Amino acid sequence: MEKVNEERDAVFEDHIGDRRRSVRSLLEEAFADEMEKTSYDVEVADTPQPHIPIRFRHPPIAGPVHDVFGDAIHDIFQKMMKRGQAVDFCHWVSHLIATEIDEKFSEVAFRDVQYNPDIYVTDSTTEAKKLFNDKIWPAIDKILQQNAETCPILSEKWSGIHVSGDQLKGQRHKQEDRFLAYPNGQYMDRGEDPISVLAVFDGHGGHECSQYAAGHLWETWLEVRKSRDPSDSLEDQLRKSLELLDERMTVRSVKECWKGGSTAVCCAIDMDQKLMALAWLGDSPGYVMSNIEFRQLTRGHSPSDEREARRVEEAGGQLFVIGGELRVNGVLNLTRALGDVPGRPMISNEPETCQVPIESSDYLVLLACDGISDVFNERDLYQLVEAFANDYPVEDYAELSRFICTKAIEAGSADNVSVVIGFLRPPQDVWKLMKHESDDEDSDVTDEE
């Protein structure tokens with residue numbers, strides 16, 4: 001038995017880069033309360049239960065069968081993030097847990113149900129949502145208790161670019177932002193796709209559309225990647241995946257009467273080809289940081305932009321100044337978005353895209369919501385990265401997004417705030433660049449290939 005335990009521990013170890021924590025230790029840390037309860041809590045018969053007030057909630061509308069698995073993965077991801085774990089680990093383990101529940105506890109293989117625009121089946125999906133929620137800890141317990149011969153080799157997953165991602169509710173009553181930060185395709189389906197995918201979705205009129213986008217972009221991305229034409233550029237693939245995502249979201253919005261929508265800023269990174277593509281709708285910005293500055297790669301889709309204003313009016317819309325800012329038909333201060341079905345065609349669902357080479361002087365990509373860009377310009381962002389690198393060790397690189405979000409709230413941002421960062425060079429290079437050292441030492445770093 002001792003030998004089996006040693007082998008099992010070895011399987012869970014991780015030695016790649018500076019990600020020195022084992023996956024086993026991360027799981028045990030995240031679920032410490034459940035493990036403690038399992039080890040010594042014993043239910044005593046006839047023990048009176050404390051009074052718990054019951055809040056009435058309207059029963060949820062049943063979603064379609066083809067969305068159950070993606071919805072479950074995002075729900076688990078959100079729960080893992082609340083337990084304080086790094087975003088890349090949360091992505092990987094949310095897929096692992098959802099797959100374990102789907103295979104071991106569910107009578108229906110929801111992972112295998114494909115999207116079909118002509119079929120909208122909702123049978124048993126409410127029960128399925130409850131199943132995926134209730135079986136998170138049992139699934140983790142099974143994963144931890146598997147013997148060495150059958151447990152997944154988790155160390156294979158620690159690959160791809162380094163990422164950081166976080167969000168804060170700020171002064172808003174509800175959190176309508178969502179995000180994702182996949183270091184590569186291995187975090188989605190255990191495949192070998194090397195492309196990294198990052199995104200921020202800023203919801204409005206409810207969280208439904210932003211949550212749907214974060215839960216299902218990985219599905220449409222993989223579908224496009226698997227069926228891509230050799231002539232399709234990275235930019236084409238990202239655009240197609242967003243268009244397919246919006247198609248699916250539109251069906252769900254109509255069926256469930258969603259009235260809101262979401263901005264989107266997405267980035268696909270191919271480190272092998274030294275290329276990155278961005279696709280966006282709305283005013284959530286995307287930046288790249290070089291050795292000397294941040295520069296914005298996206299253009300905000302708002303009524304104040306002359307081209308966007310002209311398109312809205314040509315589509316039959318009107319622009320009104322409400323509360324000191326232009327709004328489409330007096331309602332929305334955006335001209336493009338995912339969802340917002342009642343506002344079409346004035347509110348366009350067509351993403352804008354670009355593809356740029358990754359230069360040797362580029363260090364990281366940063367995606368954010370307007371809660372960040374409303375209070376920080378490009379120079380501010382550079383100084384925040386510099387301040388973090390000088391105050392914290394490089395091992396804390398995953399906390400950079402939380403640091404920027406916190407500083408945005410302190411600077412007076414009244415919105416939800418979200419930041420996702422993809423490192424185009426190892427975090428150690430960013431720290432060397434930003435450390436307050438001599439000019440000679442700094443110039444040596446910036447000249448590195």
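Backbone N, Cα and C atoms are what each Cβ position is placed from, and that goes for glycine too.
Just so you know, the substitutions we noted aren't modelled in this structure.
What Swiss-Prot records for Asp202, Gly203 is Mg(2+) 1 binding site, and it gives experimental evidence as the kind of evidence. Secondary structure from DSSP puts Asp202 (mutagenesis position) in a beta strand. Cβ neighbour count for Asp202 (mutagenesis position): 29 (other Cβ atoms within 10 Å of its Cβ, all protein chains included).
The annotation Mg(2+) 2 binding site is assigned in Swiss-Prot to Asp202, Asp370, Asp415. With a cut-off of 8 Å between CB atoms and residues at least 6 apart in sequence, the same chain places Asp202, Thr263, Asp283, Ser284, Pro285, Asp415 near Asp370 (mutagenesis position), listed in sequence order.
Over the domain 'PPM-type phosphatase' (160-424) the predicted model carries a mean pLDDT of 95. Under the heading domain 'PPM-type phosphatase', Swiss-Prot lists 160-424, citing sequence analysis as support.
Under the heading of mutagenesis, Swiss-Prot lists Asp202 to Ala and annotates it as follows: Loss of catalytic activity.
Here the Cβ of Arg336 (mutagenesis position) has 24 other Cβ atoms within 10 Å, regardless of which shown protein chain they belong to. Record note (Swiss-Prot), mutagenesis Arg336 to Lys or Ala: Loss of catalytic activity. Prevents male development. No effect on the interaction with fem-3. The unchanged residue is displayed.
Looking at Swiss-Prot, you'll find the mutagenesis Asp370 to Ala noted as follows: Loss of catalytic activity.
Among the mutagenesis results in Swiss-Prot, Asp415 to Ala has the note: Severe loss of catalytic activity. The residue drawn here is the original one. According to its DSSP assignment, Asp415 (mutagenesis position) is coil.
According to DSSP, Arg336 (mutagenesis position) sits within a strand segment. Cα of Gly203 (Mg(2+) 1 binding site) to Cα of Arg336 (mutagenesis position): a distance of 12 Å. Neighbours of the Mg(2+) 2 site: apart from Asp202, Asp370, Asp415, residues of the same chain with C-beta atoms within 8 angstroms of the site's C-beta centroid are Asp177, Thr263, Asp283, Ser284, Cys369, Gly371, Ile372, Ser373, Asp374, Asn416, Val417, Ser418. Considering other CB atoms within 10 Å as the measure, the emptiest surroundings among the recorded positions Gly203, Asp415 are those of Asp415.
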